[in-house]
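J.: My questions will all concern the structure given below.
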Amino acid sequence: MNLLSLLLILLGIILGVVGGYVVARNLLLQKQSQARQTAEDIVNQAHKEADNIKKEKLLEAKEENQILREQTEAELRERRSELQRQETRLLQKEENLERKSDLLDKKDEILEQKESKIEEKQQQVDAKESSVQTLIMKHEQELERISGLTQEEAINEQLQRVEEELSQDIAVLVKEKEKEAKEKVDKTAKELLATAVQRLAADHTSESTVSVVNLPNDEMKGRIIGREGRNIRTLETLTGIDLIIDDTPEAVILSGFDPIRREIARTALVNLVSDGRIHPGRIEDMVEKARKEVDDIIREAGEQATFEVNAHNMHPDLVKIVGRLNYRTSYGQNVLKHSIEVAHLASMLAAELGEDETLAKRAGLLHDVGKAIDHEVEGSHVEIGVELAKKYGENETVINAIHSHHGDVEPTSIISILVAAADALSAARPGARKETLENYIRRLERLETLSESYDGVEKAFAIQAGREIRVIVSPEEIDDLKSYRLARDIKNQIEDELQYPGHIKVTVVRETRAVEYAK
């Protein structure tokens, strides 16, 4: 029983598997058939769509072909019509040329006829002229016989009489025209100068050769002098400026003709007073610091001046030299202010005459630039200024304005003439300059230059208003014996070459320093 059940179950399973396989196969075959049918439908549909697209493209191609054909035919028709028009114009031109040719032929015939007539008339004129010349000669001979003069003598006499009659009239006319021209030129020049001067409002204060440093109290005077005068001697030696400490309450006077040195000394002394530490080593540091500060001030003054007159693209070194003019005076007149004033005047005159205002300003600012270093370099301030302008690539017009503003060379441009006129205007106005101060400063500069010309001299300072020249020498080159000889030589040369009131004390300073650093 159990075996039969197992067999039946096994048979049922086998039949179930076989039946399932048959059913699954039938389903698979049915799906494959459906898939083939679907694929065939898709292919058929694709063929139909392809046929439709092909037909559409063929239609579009035919339409485009038709459009191109129509356009080509239209262009051909247009070209044919254009060719016909050109052919018509050419035919018309040919006809015109033929007509003109006929006209020219006719004119040639007429001209030939006229030329023949002119030749006939010319022959008649020549015959008449010959007869006239014969008559004239007869008349001249008759006149010479009657007057007793030849033809040339008669002509010369007549010309001389006419010349005498006209010479006086011509002289009067020329004189009147010259007078009118001079009056017109003078009037125009006065109007130009008056206009320029009225447009410029410049103030001026005469430069001084002293500076005053205020002190917090009179005890500070003793600290400035130092033990046995060491501090004041160090400061005077380093700066070349006299320190005058007198009864003036809470003030020290700095005296010196070189404004740059005086400003360095003033700045150093102000810093020392503020710091409170005053001894030779500190003085040296402060003097060096003051030199740098004054250099910055000089550079800023140059930049401000160039900006004020619109002188752009100037070399930085030349700008700094322009700034040095702020510490230079000419007959008591500040040279930088004078240069700016000349620049403005030259610009105004140039504007009235239609010249380049910017170039006139630049030339006016630089016309006295040589004065900034004329006490350091040999030569006149004009020669030095020309060399500086060439060195720093200035315009030829600017160089000529510098060279010609004192008449050393001929001006080559209107700008140069205007700068010279502006320079004269600035210098000649009342109160602008003082002759005495300039002569005094030149005497001190000459005193220093003379002393520095000797070998072994490092620096020379004119102090005590020119009554003393202090000469700093190199201890390696000048010994104690040579220092006495040097003082005597300088004294002799001063007596031979300079004119001065009173006496001048010559002091030769020879200092040897031994410095070591403890580590």
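Quick reminder: no glycine exception, Cβ is built from N, Cα and C everywhere.
The feature domain 'KH' is assigned by Swiss-Prot to 209-269. According to Swiss-Prot, the mutagenesis experiment Gly229 to Ala carries the following note: Decrease in hemolysin and DNase production and virulence in silkworm-infection model. Swiss-Prot gives this note for the published mutagenesis Ile232 to Asn: Decrease in hemolysin and DNase production and virulence in silkworm-infection model. Residues or ranges marked as domain 'HD' in Swiss-Prot (evidence: sequence analysis): 335-428. Annotation of the published mutagenesis His338 to Ala in Swiss-Prot: Decrease in phosphodiesterase activity, hemolysin production and virulence in silkworm-infection model; the original residue is retained in the structure shown. According to Swiss-Prot, the mutagenesis experiment His367 to Ala carries the following note: Decrease in phosphodiesterase activity, hemolysin production and virulence in silkworm-infection model. While the structure shown retains the original residue, Swiss-Prot records the mutagenesis experiment Asp368 to Ala with this note: Decrease in phosphodiesterase activity, hemolysin production and virulence in silkworm-infection model. One mutagenesis experiment named in Swiss-Prot is Asp423 to Ala, and its note says Decrease in phosphodiesterase activity, hemolysin and DNase production and virulence in silkworm-infection model.
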J.: Including all protein chains displayed, how many Cβ atoms other than that of His338 (mutagenesis position) lie within 10 Å of its Cβ?
T.: 26
J.: With the cut-off set at 10 Å between Cβ atoms, which of these mutagenesis positions ends up with the most neighbours? Options: Asp368, Asp423.
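T.: Answer returned by the neighbour count: Asp368.
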J.: What are the non-local neighbours of Gly229 (mutagenesis position), defined as same-chain residues 6+ apart in sequence with CB under 8 A from its CB?
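T.: Those within reach of Gly229 (mutagenesis position), by Cβ under 8 Å and sequence separation of 6 or more, number none.
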J.: Among the mutagenesis positions Ile232, His338, His367, report those whose Cα falls within 10 Å of that of Asp423 (mutagenesis position); none is a fine answer.
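T.: Matched mutagenesis positions: His338, His367, sequence order.
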J.: In the domain 'HD' (335-428), how many residues does DSSP call helix, how many strand, and how many coil?
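T.: Its residues fall into 68 helix, 0 strand, 26 coil.
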J.: So what pLDDT does the domain 'HD' (335-428) average out to?
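T.: Taking every residue in the domain 'HD' (335-428) and averaging pLDDT yields 87.
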J.: Taking only same-chain residues 6+ apart in sequence, whose CB is under 8 Å from that of Ile232 (mutagenesis position), what do you get?
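T.: Within the chain, Ile232 (mutagenesis position) has Cβ neighbours under 8 Å at Ile224, Ile225, Gly226, Leu243, Ile245.
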J.: Which residues, sitting 6 or more apart from His367 (mutagenesis position) on the same chain, put a CB under 8 Å from its CB?
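T.: Listed in sequence order: Ser339, Val342, Gly385, Ala401, Ile402, His405, Val419, Asp423.
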J.: Taking the Cα atoms as reference points, how far is His338 (mutagenesis position) from Asp368 (mutagenesis position) in Å?
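T.: Roughly 9 Å, rounded to the nearest whole number.
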J.: In the domain 'KH' (209-269), how many residues does DSSP assign to helix, to strand and to coil?
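T.: When I sort the residues of the domain 'KH' (209-269) into the three classes, I find 31 helix, 13 strand, 17 coil.
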